[in-house]
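What Swiss-Prot annotates here:
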- Arg567 to Ala: 2500-fold decrease in Vmax for UDP-glucose, 2600-fold decrease for ADP-glucose (MUTAGEN)
- Lys572 to Ala: 2200-fold decrease in Vmax for UDP-glucose, 2300-fold decrease for ADP-glucose (MUTAGEN)
- Glu663 to Ala: 430-fold decrease in Vmax for UDP-glucose, 185-fold decrease for ADP-glucose (MUTAGEN)
Amino acid sequence: MTTIDTLATCTQQNRDAVYTLLRRYFTANRTLLLQSDLREGLLQTEQDCGQSDMLRAFVFRLQEGIFSSPWAYLALRPEIAKWEFMRIHQEHLIPEKLTISEFLKFKETVVKGEATESVLEVDFGPFNRGFPRLKESRSIGQGVIFLNRKLSSEMFSRIEAGHTSLLHFLGVHAIEGQQLMFSNNSHDIHAVRNQLRQALEMLETLDGTTPWIELAPKMNQLGFAPGWGHNANRVAETMNMLMDILEAPSPSALEEFLACIPMISRLLILSPHGYFGQDNVLGLPDTGGQVVYILDQVRALEKEMHDRLQLQGVQVEPKILIVTRLIPDAGDTTCNQRLEKVSGCTNTWILRVPFRKHNGEIIPHWISRFEIWPHLEIFAGDVEREALAELGGHPDLIIGNYSDGNLVATLLSRRLGVTQCNIAHALEKTKYLHSDIYWQENEDKYHFSCQYTADLLAMNSADFIVTSTYQEIAGTREAEGQYESYQAFSMPDLYRVIHGIDLFDPKFNIVSPGANADIYFPYSDPNRRLHSLIPEIESLIFDDATNLPARGYLQDPDKPLIFTMARLDRIKNITGLVELYAASPRLRSLANLVIVGGKIDPQHSSDHEEQEQIHRMHQLMDEHELDQQVRWLGMRLDKNLAGELYRYIADKRGIFVQPALFEAFGLTIIEAMASGLPTFATRYGGPLEIIQNNRSGFHIDPNQGAATADLIADFFEKNLENPQEWERISQGALDRVASRYTWKLYAERMMTLSRIYGFWKFVSGLEREETDRYLNMFYHLQFRPLANRLAHEI
């Protein structure tokens, strides 16, 4: 039975309840009702009319309702990533199926108060009809597994053609002018089989530890170049993998073999916005977890790239460039330096390229991430020239970060013909309620018209997209995912998206990051602890000296500590945590609250949203007289100090709280858990997957302050009765991180993904040429005019 049939049957059987429910919605004096509003209306109706299981099941599938007499337009999500649209007349109660376009057009009319003129409809759907796609929602985010199975099955169903494609792919690889794998680039499968047999026979007679340099003369005579292995054992292992594929190909064997090919030695990573540096930047505007993520990421990737190249006998030092914006007015940061080596790496560098105006003038000051769109096209051209010079050639992979970095990655990938990977970190669209339909009201402040257009361009251009969690793509049974919100939406008078992204596209892959294991390790490891930092930490938390950028003094220092650390912005919701703490006498009696974030003086911030949150913090502390129970540190901590602070809080049997209204992933959560600190984190976003509730931490609803305060208070009271409760959650957190969230696992997966997508792009024509033409037109006719208009407004 379809959803519309369900509603029709429900109306026949429970006409009074359906009519009463619709009447309640229409009299709510709101045209747009959210999921929570629709469910609240149902609960009230059930009190009057009794409960209908069928009606309840229907309403609990609703995501949104638009009510303008006499019609109710409804958006339903019967399954993850699958949507239906319908309307029902408030008097006749006969449901009718709608197209996406009809639903969005009605929504626009209701919001604007008048019929909308014809606008551009954006539809990427037709371009992907012939492309392999997943069918089950549970498989979303496992794209490379599906793609490898699907395409290897098709490829090797034509054995000769498949073998030829594979050999052609192996024959084109070279690094710094050095030919790899095959020296003669033979496509004759029979000749290659003979070469492999002869090589393996020879290798059997040698000591397995014989290095490649001694093998090279004989291997060269047989047609083999470096890349098979660093010694005889590894060469034989790699050659046997290829022989197995030629004999009886399978997706797993192909993936294992491709992971051995030394095809990634130069990596370009893009992160334009904010203050990207290694010191004195965290907490500055638009500068937070993404910087930490990338710096930890490149350390792991460089090591993985180096180890793989060495294992395959390729004596080349890999190079990684992180490209960001050069800011001449950089304060006490290094963001005005063109080139900076990344500490802990051998050949990884931060390359800074300035934003320039059309006349070539360099822009000296920081620019909000919401206002950088006019500068990215010129920036991309400058980056292309400087990055190629630094790398000594084309990169093997381009990784974009956030909306701006992904757009620049799109421009560069198109020009250079290089595999493109996108990492969104956080898509703004799900952070701001109705930010698409009311985009015009937000335009002066956030310029979402540019950002959402850039997002559509980048996500449809990418060869593969990496996310930290499943929810980031497709949400949960209850709520839509970040990428899912781009499937269909409307920006009145601009364009209407009826198919923006396909969540079942195999480009989506979940690869979760970790915490730096050298910095964030268990509190119970005394030999690695930085004991010399303890006096400084105690001074930060307990000292009432006036020379610190702090407010509040903890009158009772023996209480356990509730700790939080984040930027001061509305979404991070630190003021929400302070408010729920202030409103709970029980929680205030059990624990003190320690906050690290933002500035104490709003005049020291240049970010308007941060300034608002600073004022709100002071207001809450004044109103609730919190100065003896809350310690607020308006400062940035270096990594070692932050790591030891987590462990010090754990020593005191405290907890970490992450109260964000939404969190795409949550690196601070991983850091806290890796330190053994019990963690309470928002249920909205990635933390719902990271934390196993009541096993490795706790989920909280930041919109339910009283319930959150009670949950935390219950935990502290249980610990007083049974200290083993704290130990149980602490150990659960450590186990969870070790099994799922480490940078070593991340780097291994990223390198495998890049090789597989590079291979399939080469052998099967995954260029999506038609889509690229459409995207090119969309960029020039839609994004560029929006960016130019913004340039004249700011």
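Placed from the backbone N, Cα and C atoms, the Cβ positions cover glycine too.
Sequence-distant contacts of Glu663 (mutagenesis position), defined by Cβ-Cβ distance under 8 angstroms and a gap of at least six in the same chain, are Ile669, Ala681, Thr682, Tyr684, Gly685, Gly686, Pro687.
Cβ packing within 10 Å was compared across the mutagenesis positions Arg567, Lys572, and the lowest neighbour count falls to Arg567. Taken residue by residue with DSSP, Glu663 (mutagenesis position) is part of a strand.
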